[in-house]
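The next block holds one structure in the form of structure tokens; read it before the comments.
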Amino acid sequence: MENFPTEYFLNTTVRLLEYIRYRDSNYTREERIENLHYAYNKAAHHFAQPRQQQLLKVDPKRLQASLQTIVGMVVYSWAKVSKECMADLSIHYTYTLVLDDSKDDPYPTMVNYFDDLQAGREQAHPWWALVNEHFPNVLRHFGPFCSLNLIRSTLDFFEGCWIEQYNFGGFPGSHDYPQFLRRMNGLGHCVGASLWPKEQFNERSLFLEITSAIAQMENWMVWVNDLMSFYKEFDDERDQISLVKNYVVSDEISLHEALEKLTQDTLHSSKQMVAVFSDKDPQVMDTIECFMHGYVTWHLCDRRYRLSEIYEKVKEEKTEDAQKFCKFYEQAANVGAVSPSEWAYPPVAQLANVRSKDVKEVQKPFLSSIELVE
């Protein structure tokens, strides 16, 4: 395995943050913790229900980690929506992360998918059964156009996860394959459409702006995620089917060339995002900018992405990119580095245990280094 290209990664990340004029001021610390706990608490109670526990069959520690990661993503990025919308989106996107980590073969339970859908029968695939049950709670926040995007993008995501189970990076020469798979499993349209709740945005009068935002967000959010995930995925055997690695196989290019391709696409998309909406409806631009800044903060602060390791490695270096990266990282940490012990309680496993014993909800938080993922 070749060495991680630290200098290149620093330069790319710094340019990205400069292009989007990164300055996350979405919340005060108190507001951030309040929203995190509200969304987490509702989502944790949802996943602690016996039906969810029985059908998902997810390791409690992994479910806890997935929930904490997703609540952070939603609260940090969807800064302009209501707390109730944050909570419902947190549940939906936690389901997607659970599916993304699943290794179960979907084929047997998808044979009659459309027949069951048309007849109004419960889906045989347990994930779809649970997601469909929760979907009305999500869609109630949005108009019909945005709702259709959420439904369609979620269906695409399921199919993308199905494809990923084959660990197939594409045939050499199949240049369309990497972006085909990334668009399918990236949830870009779901994310782009879920920024516009109907209580805040009239999707009929802002139809062109919302449509354009969904189109731009599809690539921007997945490319930024791919770029900022590159470090954690670089030498992880479980993360070898990524956009960059698929470019290497399908385009028959080097890893450096593949990373450069992703870099240029991400930077161009960032320029577009700012340029296209800077003179449009101010509320639309504000929502997009808050999302971009919060999304970056989440990546820099969430332990899943391990970017603190890059910071520790380069914080004593005197190069311009190293110093700029560290400044951005510290800026993000000042607003976004919040310990889960301050908001992610009680653990899902404890709530599930309480429910199974038919005991009333525990009032005092119980924090365990085993059950709560720091």
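The backbone N, Cα and C atoms fix where each Cβ goes, glycine too.
In the three-state DSSP assignment, the secondary structure recorded for ASP100 (mutagenesis position) is helix. Per Swiss-Prot, the feature Mg(2+) 1 binding site maps to ASP100, GLU164; the stated evidence is experimental evidence.
Under DSSP, SER229 (mutagenesis position) is assigned to a helix (H, G or I) in the three-state scheme. Cβ contacts within 10 Å of SER229 (mutagenesis position), excluding its own Cβ and spanning all protein chains shown: 20. The feature Mg(2+) 2 binding site is assigned by Swiss-Prot to ASN225, SER229, GLU233.
Among the features that Swiss-Prot reports, Mg(2+) 3 binding site is placed at ASP239, ILE241. Proximity of ILE241 (Mg(2+) 3 binding site) to non-local residues of its own chain (separation of 6 or more, Cβ distance below 8 Å) is seen for GLU164, ASN167, PHE168, GLY169, given in sequence order.
When other Cβ atoms within 10 Å of the Cβ of ASP100 (mutagenesis position) are tallied across all protein chains shown, the result is 14. Swiss-Prot lists ASP100 to Glu among its mutagenesis entries, and the accompanying note reads: Does not significantly perturb the overall structure of trichodiene synthase but leads to an increased KM, a reduction in kcat, as well as to the production of anomalous sesquiterpene products in addition to trichodiene when incubated with farnesyl diphosphate.
For ASP101 (mutagenesis position), the number of other Cβ atoms no farther than 10 Å from its own Cβ, over all displayed protein chains, is 15. Looking at Swiss-Prot, the entry for mutagenesis of ASP101 to Glu says: Leads to an increased KM for Mg(2+), a reduction in kcat, as well as to the production of anomalous sesquiterpene products in addition to trichodiene when incubated with farnesyl diphosphate.
Record note (Swiss-Prot), mutagenesis ASP104 to Glu: Does not significantly affect the KM and kcat for farnesyl diphosphate. The unchanged residue is displayed. Of all Cβ atoms in the protein chains displayed, 13 besides its own lie within 10 Å of the Cβ of ASP104 (mutagenesis position).
Long-range Cβ contacts of CYS190 (mutagenesis position) within its own chain (separation 6+, distance under 8 Å): ASN149, LEU150, SER153, THR154, PHE157. Under mutagenesis, Swiss-Prot gives CYS190 to Phe with this note: Increases the KM for farnesyl diphosphate by about 1.3-fold and reduces the kcat by about 2000-fold.
Long-range C-beta contacts of ASN225 (mutagenesis position), restricted to its own chain and to partners at least six residues apart, with a cutoff below 8 Å, comprise GLY186, HIS299. Here Swiss-Prot describes ASN225 to Asp as a published mutagenesis experiment; the accompanying note says: Increases the KM for farnesyl diphosphate by about 6-fold and reduces the kcat by about 28-fold. Leads to complete loss of activity; when associated with S-229.
Looking at Swiss-Prot, you'll find the mutagenesis SER229 to Thr noted as follows: Increases the KM for farnesyl diphosphate by about 77-fold and reduces the kcat by about 9-fold. Leads to complete loss of activity; when associated with D-225.
Cβ neighbours within 10 Å of TYR295 (mutagenesis position), excluding its own Cβ and spanning all shown chains: 24. Quoted from Swiss-Prot, the note on mutagenesis experiment TYR295 to Phe is: Does not affect the catalytic activity.
Under a cutoff of 8 A between CB atoms, and with a sequence separation of 6+ in the same chain, the neighbours of TYR305 (mutagenesis position) are MET228, SER229, TYR231, LYS232, HIS299. Annotation note: TYR305 (mutagenesis position) sits in a helical segment as assigned by DSSP. Mutagenesis annotation in Swiss-Prot: TYR305 to Phe, described as Does not cause large changes in the overall structure but increases the KM for farnesyl diphosphate by about 7-fold; the structure shown retains the original residue.
In Swiss-Prot, a published mutagenesis experiment is listed as TYR305 to Thr, annotated Increases the KM for farnesyl diphosphate by about 80-fold, reduces the kcat by about 120-fold, and leads to the conversion of farneyl diphosphate to an approximately equal mixture of trichodiene and an unidentified sesquiterpene hydrocarbon.
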By the 10 Å Cβ-neighbour count, the most surrounded of the binding-site residues GLU164, GLU233 is GLU233
Students should find that the Cα atoms of ASP101 (mutagenesis position) and TYR295 (mutagenesis position) sit apart, in Å rounded to an integer, by 21
Once DSSP output is merged into helix, strand and coil, ILE241 (Mg(2+) 3 binding site) belongs to coil
